[in-house]
Amino acid sequence: MGRGKIEIKRIENANNRVVTFSKRRNGLVKKAKEITVLCDAKVALIIFASNGKMIDYCCPSMDLGAMLDQYQKLSGKKLWDAKHENLSNEIDRIKKENDSLQLELRHLKGEDIQSLNLKNLMAVEHAIEHGLDKVRDHQMEILISKRRNEKMMAEEQRQLTFQLQQQEMAIASNARGMMMRDHDGQFGYRVQPIQPNLQEKIMSLVID
């Protein structure tokens, strides 16, 4: 007796639904990998769980973005709006421009120049000479600025030295003034006790 046909409908029990999703998901990914290897097919798989988690698989020979682009071209269905297409074109343009600049930089460094013709080599030579002129000009600006700064520092040093000398002279002058005042004060103190004796001697002479 054969198995009865299982009705396909939403599993109400949350735990059973999670278990079934995990099993069926793993089975789908396994089948996608098998058909990729067995049939040399380009396979992509994207699954979104009920909780929003994404599970994806893409064959090793092509990334998912390239596969979606191929799908869009072959099916005629637009997966991206005009804004995204313009953005994609801008990215491609910037990438090509970057590759061109990288190649030009290698040429300026003397690399990969075997394929250049005479006209291109002359253009590279002109670019190098122009770059050298700009480097020399900037180098001269730095040297002039350095000398100017050194001159300013020397002038500041001279002014500081002069101010220091003036301060030292003022301190020395103040010290000499204090020493002279101290000396005068000591002399007046010694003479003071002698003055009464002189007055007594003068008085005795007057009386005699």
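Keep in mind that glycine also has a Cβ here, set from the backbone N, Cα and C atoms.
Annotated domain 'MADS-box' per Swiss-Prot: 3-57, in sequence order, evidence recorded as sequence analysis.
Under the heading of natural variants, Swiss-Prot lists V29 to A and annotates it as follows: In strain: cv. Cvi-0. Cβ contacts within 10 Å of V29 (variant position), excluding its own Cβ and spanning all protein chains shown: 15.
DSSP gives L38 (variant position) a helix state. Taking a C-beta cut-off of under 8 angstroms and a sequence separation of 6 or more, L38 (variant position) has no same-chain neighbours. Here Swiss-Prot describes L38 to P as a natural variant; the accompanying note says: In strain: cv. Co-1.
Within the same chain, no residue at least six positions away from N51 (variant position) has a Cβ under 8 Å of its Cβ. Here Swiss-Prot notes a natural variant, N51 to D, with the remark: In strain: cv. Lisse.
Natural sequence variation is annotated in Swiss-Prot for K73 to M, with the remark: In strain: cv. Co-1. Proximity of K73 (variant position) to non-local residues of its own chain (separation of 6 or more, Cβ distance below 8 Å) is seen for none. In the three-state DSSP assignment, the secondary structure recorded for K73 (variant position) is helix.
One natural variant named in Swiss-Prot is S75 to P, and its note says In strain: cv. Kent.
Look at Swiss-Prot and you will find 84-170 tagged as domain 'K-box', backed by sequence analysis.
Listed in Swiss-Prot is the natural variant N89 to D, annotated as follows: In strain: cv. Gr-3. Secondary structure at N89 (variant position), taken from DSSP and collapsed to helix, strand or coil, is helix. Remark: N89 (variant position) has no non-local neighbours by Cβ distance under 8 Å and separation of at least 6 in sequence.
Among the sequence features in Swiss-Prot, the natural variant D112 to G is noted as follows: In strain: cv. Lisse. Around D112 (variant position), the same-chain residues six or more apart in sequence whose CB sits under 8 Å from its CB are L103, R106, listed in sequence order.
Taking Cβ-Cβ distances under 8 Å and a sequence separation of 6 or more, E125 (variant position) has no neighbours in its chain. Record note (Swiss-Prot), natural variant E125 to G: In strain: cv. Gr-3. The unchanged residue is displayed.
According to DSSP, I142 (variant position) is assigned to a helical segment. I142 to V appears in Swiss-Prot as a natural variant; the accompanying note says: In strain: cv. Kent.
Quoting Swiss-Prot on the natural variant L160 to I: In strain: cv. Kent. With a 10 A radius on its CB, L160 (variant position) counts 10 other CB atoms from all the protein chains.
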- [ ] Report, in whole Å, the straight Cα-to-Cα distance of S75 (variant position) from V29 (variant position).
- [x] 24
TODO: Work out the three-state DSSP category of V29 (variant position).
DONE: helix
